[in-house]
Amino acid sequence: MDTNNNIEKEILALVKQNPKVSLIEYENYFSQLKYNPNASKSDIAFFYAPNQVLCTTITAKYGALLKEILSQNKVGMHLAHSVDVRIEVAPKIQINAQSNINYKAIKTSVKDSYTFENFVVGSCNNTVYEIAKKVAQSDTPPYNPVLFYGGTGLGKTHILNAIGNHALEKHKKVVLVTSEDFLTDFLKHLDNKTMDSFKAKYRHCDFFLLDDAQFLQGKPKLEEEFFHTFNELHANSKQIVLISDRSPKNIAGLEDRLKSRFEWGITAKVMPPDLETKLSIVKQKCQLNQITLPEEVMEYIAQHISDNIRQMEGAIIKISVNANLMNASIDLNLAKTVLEDLQKDHAEGSSLENILLAVAQSLNLKSSEIKVSSRQKNVALARKLVVYFARLYTPNPTLSLAQFLDLKDHSSISKMYSGVKKMLEEEKSPFVLSLREEIKNRLNELNDKKTAFNSSE
């Protein structure tokens with residue numbers, strides 16, 4: 001007779017092979033079920049689901065199908081002709097109390113200076129702000145997980161720490177960690193053979209907050225450990241909040257099962273700030289750094305420095321330092337001179353590949369999707385934006401650009417470029433205006449990385 005472990009594999013294999021169950025459905029639902037041999041009988045198959053939502057969903061949507069599959073197939077447990085299927089919520093796993101965790105040490109990873117009160121809210125980030133506040137204020141997760149994504153320096157880390165600080169005020173156990181630190185800690189415990197302590201540390205908390213989630217990709221052992229950490233936290237209704245620079249589907253090399261779990265709850269994009277929000281940020285940073293700038297200088301910074309909040313703060317400090325060194329008063333002319341190098345457009349000389357990647361990341365598409373003509377609106381817009389930025393920043397002739405985008409008629413390039421240019425000049429689409437800034441920021445980042453790499457060779 002088959003062992004219980006083989007029975008479980010055999011039952012789940014039957015489900016996976018059934019044509020009525022897609023691979024996505026199997027991964028999202030059935031792969032999480034655990035067969036309970038102790039409760040099962042000859043005519044009843046018992047399974048454990050990690051949480052009530054999954055339990056209810058499978059019972060309602062797939063209960064009849066499960067009974068049909070198991071009734072028609074003889075498996076090692078010798079199921080009767082007519083089989084009843086029961087799915088229950090798994091009992092919560094108790095973590096060994098001997099792992100004496102110093103939560104005070106864990107709390108120090110939350111930066112006290114980042115709060116909801118000093119987060120500048122605008123139309124670009126209002127949705128993210130409201131979701132974050134609701135998550136922080138709720139005793140049980142309203143959405144789980146929550147994933148915020150967007151370009152560098154837009155306030156994602158601030159909002160993550162704000163959630164942590166609010167949760168700590170309610171005496172919740174909070175773990176905030178970057179994926180890099182999570183990896184370092186994982187390897188240390190692995191080498192020391194203290195994985196029980198590692199699991200207790202990250203799974204026995206009320207809020208698990210992970211920054212730079214995109215860096216989990218390409219590390220199979222780490223992804224495996226995070227997968228199980230995620231599952232246990234989720235099963236025990238512990239709030240998970242993830243931060244990434246791109247949407248889950250655009251994290252190349254990340255396991256599909258993790259991408260799937262990242263999208264279980266709610267995903268929201270942090271957009272680049274509009275001019276009004278940028279000016280509010282500049283004023284706030286001046287106040288925090290106790291620096292007084294004339295109104296016209298603050299407006300100049302908001303208009304001419306990138307959307308990266310850290311760069312805006314750097315510009316403020318640079319003006320103040322230079323004014324002190326030169327014993328000069330701060331005015332617009334001084335600001336223009338001091339900030340000249342910060343206004344350099346690093347997008348100049350971009351490769352077509354980098355432009356394609358920047359557009360793809362900004363619109364949550366795959367590069368391969370953009371290179372093929374499509375009637376989908378977001379793909380069509382992406383192709384136009386690739387043309388627009390290629391004409392601005394690359395020396396590529398029209399013919400090679402047409403070949404790059406698989407266009408038979410290279411005269412279409414001029415039409416696509418003119419269409420985007422007109423849209424931007426007339427300012428009829430705030431969305432496209434915002435996209436232009438985001439794509440430029442991503443190009444700057446990609447080109448800066450390339451420059452840094454070349455200089456190190």
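We number each residue from 1, going along the chain as drawn.
Using N, Cα and C of the backbone, Cβ positions are placed for all residues, glycine too.
The ATP binding site annotation in Swiss-Prot covers Gly153, Gly155, Lys156, Thr157 and is backed by sequence analysis. In the three-state DSSP classification, Gly155 (ATP binding site) falls within coil.
Here Swiss-Prot notes a mutagenesis experiment, Leu187 to Ala, with the remark: No strand separation in vitro, wild-type ATP binding. A simple way to gauge crowding: the CB of Leu187 (mutagenesis position) has 14 other CB atoms within 10 angstroms, across all the protein chains here.
Within the same chain, the residues at least 6 positions away from Arg261 (mutagenesis position) whose Cβ sits under 8 Å from its Cβ are Pro145, Phe227, Phe230, Asn231, His234, listed in sequence order. Here Swiss-Prot notes a mutagenesis experiment, Arg261 to Ala, with the remark: No strand separation in vitro, wild-type ATP binding.
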Response to the item:
Same-chain residues at least 6 apart in sequence with Cβ under 8 Å of the Cβ of Gly155 (ATP binding site), in sequence order, are Phe119, Val120, Asn125, Val270, Ile309
Worksheet entry | Local backbone state of Leu187 (mutagenesis position), from DSSP in three classes | helix
Response to the item:
In all the protein chains shown, the tally of other Cβ atoms within 10 Å of the Cβ of Thr157 (ATP binding site) is 20
Discussion item. Quick check on the binding-site residues Gly153, Lys156: which one has the highest count of other Cβ atoms within 10 Å of its Cβ?
Written reply: Lys156
Worksheet item: Taking the centroid of the Cβ atoms of Gly153, Gly155, Lys156, Thr157 (ATP site), which other same-chain residues have Cβ within 8 Å of it?
Response: Gly150, Thr152, Leu154, His158, Ile159, Ile243, Val270, Ile309
